[in-house]
Every structure is written in structure tokens, then in C-alpha cells.
Amino acid sequence: MSSGLRAADFPRWKRHISEQLRRRDRLQRQAFEEIILQYNKLLEKSDLHSVLAQKLQAEKHDVPNRHEISPGHDGTWNDNQLQEMAQLRIKHQEELTELHKKRGELAQLVIDLNNQMQRKDREMQMNEAKIAECLQTISDLETECLDLRTKLCDLERANQTLKDEYDALQITFTALEGKLRKTTEENQELVTRWMAEKAQEANRLNAENEKDSRRRQARLQKELAEAAKEPLPVEQDDDIEVIVDETSDHTEETSPVRAISRAATKRLSQPAGGLLDSITNIFGRRSVSSFPVPQDNVDTHPGSGKEVRVPATALCVFDAHDGEVNAVQFSPGSRLLATGGMDRRVKLWEVFGEKCEFKGSLSGSNAGITSIEFDSAGSYLLAASNDFASRIWTVDDYRLRHTLTGHSGKVLSAKFLLDNARIVSGSHDRTLKLWDLRSKVCIKTVFAGSSCNDIVCTEQCVMSGHFDKKIRFWDIRSESIVREMELLGKITALDLNPERTELLSCSRDDLLKVIDLRTNAIKQTFSAPGFKCGSDWTRVVFSPDGSYVAAGSAEGSLYIWSVLTGKVEKVLSKQHSSSINAVAWSPSGSHVVSVDKGCKAVLWAQY
């Protein structure tokens, strides 16, 4: 390398090596400098002694020569001289031996020092490697520390932001809590005033009805009194024959002729006032019942005498609502069809022939409808809603009669009890509530522990299907769970067979199960390769005679299973383009209706 290059021109690693060598030289020179100086002095002495030894050796050879040259010298002097030379040689020999000894020691010391220096070099290299590793670790730790400081700053800023937001939310919450308290008080006051006004209105209505009744009674009494003054011919088809049925002894065997003649005799011998009172009592008793039951709806043996036909053809496809349709139900007489959707309305349709004609709409709900049910007479319709309430309308005039509020979550199912005077509702707030329609209040609240998706009722038992995969059986009188059954999936729907001895359930594991309520055991399980439960509120239904079960699938097909064989009886498809939410089978057994998540409803029949 050229001597003209400066130190700065060398690479960094060369400069580093040079600095390390100079540093090592400074550290090690102080320790070995004195030894090296002494060693050099000893070498100089050794060289001097070597020269002296050579000189003495030369003189040793010269002495005999001088004796040979000058044999006449004095012998005594020569002996003395020889003794001195011998002593001097012995002395030099000892000094030489001592010097050789010291030289060996110094050589050994040099070897030891060299070994020690090599060990120190290795230690220094190891230390340098450790130092480099430590420096790298320090660099990494400094980088990590810098990152952590950055993250800490970010977290502190985020924490401060969250704290500010929390303080703001706390202030807002305090203000809203005050407003809520004030609004609650105002609402309570308004409810109190509203109840008082309703009571006054009811009293006024009752008074008007009483006045009308009195006027009708007075007019009727007047007309009957005028008619009683005229002679009454005895005819076999006279309506006064009803009195005979009420006053005659039922244990006595009488013929129709004897009954009629006895009625005529009693009528002729009876004063006008008694006859008038009897007729008035008859008409009065006829006007007592405010909830008449149509004769075609009375069925002492549910499902008996009904011809159920498995549907095979879509008779009518129509858009039932503006959006998703969640519920569908036939009236007890199979004449009316009710549908409920997310457009907050319940719509009534009249089924005749192969058509469904729109009859009217029931409004008043503030959110989507989740379930629908008619009472046993078909006069009232009950609907549950996502606005935390259930509502009752009269079917004849489409008027909203009752609004049942009290749940803190959306009401997913509401059903009439068999007496039609009480209602059970199940909600997403994990409670079931029992309502009395006479007093229009909630008389019982039961905490179920899980969101309730559907409800069915018997005389004294309420069965509820829940999100936690359990079916719970409640005793209405004791408000306690009689028993519960856990399935493999979340329960979406329940239904009872006509005899109310078997319970049909649908769950999110895509299985339908029939449970025998007498043995509390699963009797049958229905499934199909293409069947899939589409939502947490997919409804299923028994046929009116309990021979079939029907359910809609997520891909839009309607599946019908035979209870007798346990196999799929029919699969109806190509009409729905989205998941089927609910299915209803008409009480007459001739029609089936399915509704989907789109807006469609399909009327199915056998022909």
C-alpha cells in the first residue's frame, strides 16, 4: 500500500484494528517494558562474557606459546599467573553458568509471558465479541424502547381520548337519566290520566248502553203488552215453545204434542204480565253473551272428521308485505288468512277458490310483527311485535283493542290460553309474562334465563322454546318449571298436535322432533338432505289431523313429512326465492300457506 495514503483513507475495519493494536501496546508495554530492558542488559552481559571468554581462550593458547618462546623466564611468576588465570576462569565460568541459568529463567519467563499474552489476546477477542453482541443488544433494546415509548405515547393519547369521551358520555348519561326520570314521571302521570279517562269513557259507554237497553226493553214491553191483549192462537211452531223446554221436567218422558198442548194451556191460563216477563227473560238471556262463538268453529275433538290433503300445486303467489314476512295464520274457520311482516302491519286475506283477496290491514304496531294467533272464535287477533309489545285487534272492524307493554326486549311470540281471557308472551328479554285481558294488566312475570323464541299452551301448562337449546314446561299456577328438555340446537318453533299429546319442535341443527308429552321422550325425528333451518324464528306446523308436519327451508323449499312413516312426503319448490320463515295449514286441511324473507306468500293445495 502506498505510504502517501492517510489514515482516513484506510477502511474503517483497518483503522479499528490499528487502534486496538495501539491500545493493546499501551496496556501491555508498561507491564513488560522493565523485563525486556533487563533481558536486553543480560543479553549484553552475555555477549560481553562471550567476548571475554574468547579472549581468555586466546590467551590460554598464547601462554604455552610464550613459554615455548621464552623458556628462561621465572617459573614462580608463571605459576602465580596460571593460578590467577585459573581462578579468573573459574569465576568467569561460574558467572557464565549463572548467566545461562538466568537466561533460561528469562527465556521461560518470556515463554510464559507469551502464553499469557496469547490467553489475554483470546480473552480480549472474546470480550470484544461480547462487547459487539452487547452493543447490538443495546441497539436493539434502544430501538424497542423507542417503539415502546411511541406506543406508550399513543396509548396515553388514546386513553386520554377515551377518558374525555367517557366524561362526555357520563355527563350525557346523567342528563339523559334526569330526562328519563322526568319522562317516566310524566308517562306515569299520563298513563294515570289515560286510565282515568278510559274508565270515564267506559262508564259513559256503559251508561249509554244501559239507556239503549232500557229503551229497547221498554219498547219491547210496550209492543208485547199490546200484542198480549189480542187472542193468541195455538200453533205448533210457536216460539213460546222455548218456555216449555225451560220449565218442563226433563226427567219426564213427554211427546212433542203433549209439550205443545201443555205450553198452550199454560200460555192461555197465564196472565199477560207473566207472559211478558217470560219473553223478556228469554231475550235478556240471549243478549248476555258478548263473545258469540260461531257454530262452525266449535270442535270438541280437534282434528277429527277433517280430510287433510297433502298440497302439490301453488294456487296463488302474491306479495303479502313491503319487506320480510315473519308470520302467517289461518282463522279457525279457514276463511281468513292473516300475515305479519316487517312493515309493521298485519294483513287479512280472504281465501276462496284459488285466490287470496286482500280484505284489510291492522295497524298500530311500531315495529315488525313476529307472531300471529286468532282466538278460538276467530273474533280477535293477537300479534307480537319487535317494539316490545303485543296487541289485540277485533277482526270484524279492524280496530286495535289492547296494547300489552312491559317487556324490555322484542316480543317473539304471544299466544291465547284456552280460556281466551289470558295471554302468554315470550320475549328476547328472557322473560315470560301472563296477561289478564279482563283487568288488562300483567299478572305474572317469570324469568326463563334465555331468550324465548316460541310458545304453545295447554290447559295448565305453557311450553316455551329458547335460545339456549332448551324446551321449558311451565305450570301456570305455580310459576315454576315443571321440567325442561335440552336439544342439540337453538329452538326456533313449537307446535302441538290436535290431541295436545305431542309437541313438535324445530331447532337450528336442522332437525324436527316430535316429543310425547305423556312420556317426556322424543318420539320421532324428521330431517332431509336439503332441509336447512333458515333463521332463529323459522316456524313449523302440524297438519289439522296430526298426520303430517310442514316446515320451510333456507333455500326456499317447503318440506312435508309423514308422521306415520317418518319420511318426506312432498317437497314443494320453485316458488320462493329466499328462506321460508313460517308455514300455516288451514283447519279444514285443504290449504297450506308459506311466507318468506322476501315479500312473497304462496297458497298451496292438492289440485
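Each residue, glycine too, has its Cβ placed from N, Cα and C.
At each noted site, the model still has the original residue.
What Swiss-Prot notes for the published mutagenesis of R24 to D is this: Abolishes interaction with ATG5. Under DSSP, R24 (mutagenesis position) is assigned to a helix (H, G or I) in the three-state scheme. A C-beta separation below 8 Å, combined with a sequence spacing of at least six in one chain, links R24 (mutagenesis position) to M124.
According to Swiss-Prot, the mutagenesis experiment I36 to W carries this note: Reduces interaction with ATG5. According to its DSSP assignment, I36 (mutagenesis position) is helical.
Secondary structure at N206 (mutagenesis position), taken from DSSP and collapsed to helix, strand or coil, is helix. Quoting Swiss-Prot on the mutagenesis of N206 to A: Decreased binding affinity by 36-fold with RAB33B. Decreased binding affinity by 254-fold with RAB33B and colocalization to phagophore; when associated with A-209. No change in interaction with ATG5-ATG12 complex; when associated with A-209.
E226 to R appears in Swiss-Prot as a mutagenesis experiment; the accompanying note says: Impairs interaction with WIPI2. Under DSSP, E226 (mutagenesis position) is assigned to a helix (H, G or I) in the three-state scheme. Counting every protein chain shown, 9 other Cβ atoms lie within 10 Å of the Cβ of E226 (mutagenesis position).
Among the mutagenesis results in Swiss-Prot, F467 to A has the note: Abolished non-canonical autophagy without affecting canonical autophagy. The residue drawn here is the original one. DSSP assigns F467 (mutagenesis position) to coil, not to a helix or a strand.
In Swiss-Prot, a published mutagenesis experiment is listed as K490 to A, annotated Abolished non-canonical autophagy without affecting canonical autophagy. Impaired conjugation of phosphatidylserine (PS) to LC3 proteins. When Cβ atoms from all protein chains are considered, those within 10 Å of K490 (mutagenesis position) total 20, not counting its own. Reduced to three states, the DSSP call for K490 (mutagenesis position) is coil.
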Alpha-carbon spacing, E226 (mutagenesis position) to N206 (mutagenesis position), which is rounded to whole Å: 30
Neighbours of F467 (mutagenesis position) among the mutagenesis positions I36, N206, K490 (Cα to Cα, within 10 Å): K490
Pairwise Cα distance for I36 (mutagenesis position)/K490 (mutagenesis position) [Å, integer]: 96
Packing count at N206 (mutagenesis position) (other Cβ atoms within 10 Å of its Cβ): 10
Cα-to-Cα gap, N206 (mutagenesis position) vs K490 (mutagenesis position), nearest whole Å: 49
Count of other CB atoms lying within 10 Å of the CB belonging to F467 (mutagenesis position): 19
